[in-house]
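Pulled from Swiss-Prot:
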BINDING   6-11, Arg33, 73-75, 138-143, Arg171  NADP(+) binding site
MUTAGEN   Trp139 to Ala or Ile  3-fold increase in the Km for methyl-1,4-benzoquinone
MUTAGEN   Trp139 to Phe  Almost no change in the Km for methyl-1,4-benzoquinone
MUTAGEN   Tyr140 to Ala or Ile  Almost complete loss of catalytic activity
MUTAGEN   Tyr140 to Phe  No change
MUTAGEN   Asn143 to Ala or Leu  6-fold increase in the Km for methyl-1,4-benzoquinone. No change in affinity for NADPH
Amino acid sequence: MIAITGATGQLGHYVIESLMKTVPASQIVAIVRNPAKAQALAAQGITVRQADYGDEAALTSALQGVEKLLLISSSEVGQRAPQHRNVINAAKAAGVKFIAYTSLLHADTSPLGLADEHIETEKMLADSGIVYTLLRNGWYSENYLASAPAALEHGVFIGAAGDGKIASATRADYAAAAARVISEAGHEGKVYELAGDSAWTLTQLAAELTKQSGKQVTYQNLSEADFAAALKSVGLPDGLADMLADSDVGASKGGLFDDSKTLSKLIGHPTTTLAESVSHLFNVNN
């Protein structure tokens, strides 16, 4: 049995979609916080079990009979370390033999503040005695494209990444890699630095938005403090705004760049380009 935490989340549902191509539904366990959101998974024959990252006992119960676990990092930045400890402890108690974990690109040397909890989780895995693999994911293209509608409306894309190169890929690309690692043999003990095949700057993103929309969009680089303040002014929670601003500054220092093409090698095809992602965005919104 293969289990996925956060199975109905933004990455998790793509992982299950990819897994279903090669693994029978009867061998997949979706661990979810809210089973009501997993009715479609249950209808496909997938086992749905309820457990919250904060409830070690429920996680231990949910992991009974599971051999392999994909630990998708919690969405609660600042609470990730204790929550991941719960999952790892539960996996150990339930007899899970292998864990794949979605970490952060070059976590051990990353300038991003986000790296701290990932490094802590990686150490927990090393100390757990369970065989594991690290999926050090780079940035999701969707992270930046979420700001595209506002940029098109105002003609300005704001950020604090300077000329930093961002080797992003889509969630579906990263999910395909996770599905392969969790379902195939031979990946145990590996550390995969995963990122898109081609890197781009926010100036290039603005140019691509201009090209495909016909509306002029320029990139305006802000200081970390000013970018965080701008995000808060449109309603983002303080913690999220500060994290995004810190990540942009990290990108300016090379924190979101990698040119190894490990991701495309792992999934067997090129990663989704920026132009393709922008095109998809417009098709969905139209």
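The backbone N, Cα and C atoms fix where each Cβ goes, and this holds for glycine too.
None of the substitutions listed is reflected here, since the structure keeps the original residues.
Feature map: annotations from Swiss-Prot on the structure.
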residue	record	Cβ neighbours (10 Å)
Gly6	NADP(+) binding site	22
Gly9	NADP(+) binding site	19
Arg33	NADP(+) binding site	19
Ser75	NADP(+) binding site	13
Trp139	mutagenesis position	23
Tyr140	mutagenesis position	20
Asn143	mutagenesis position	14
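Separating the Cα atoms of Asn143 (mutagenesis position) and Ser75 (NADP(+) binding site) is a whole-number distance of 13 Å.
With respect to their backbone Cα atoms, Trp139 (mutagenesis position) and Arg33 (NADP(+) binding site) stand 25 Å from each other. A straight line from the CA of Ser75 (NADP(+) binding site) to the CA of Tyr140 (mutagenesis position) spans 14 Å.
Counting in whole angstrom, Arg33 (NADP(+) binding site) lies 23 from Tyr140 (mutagenesis position) by their C-alpha atoms.
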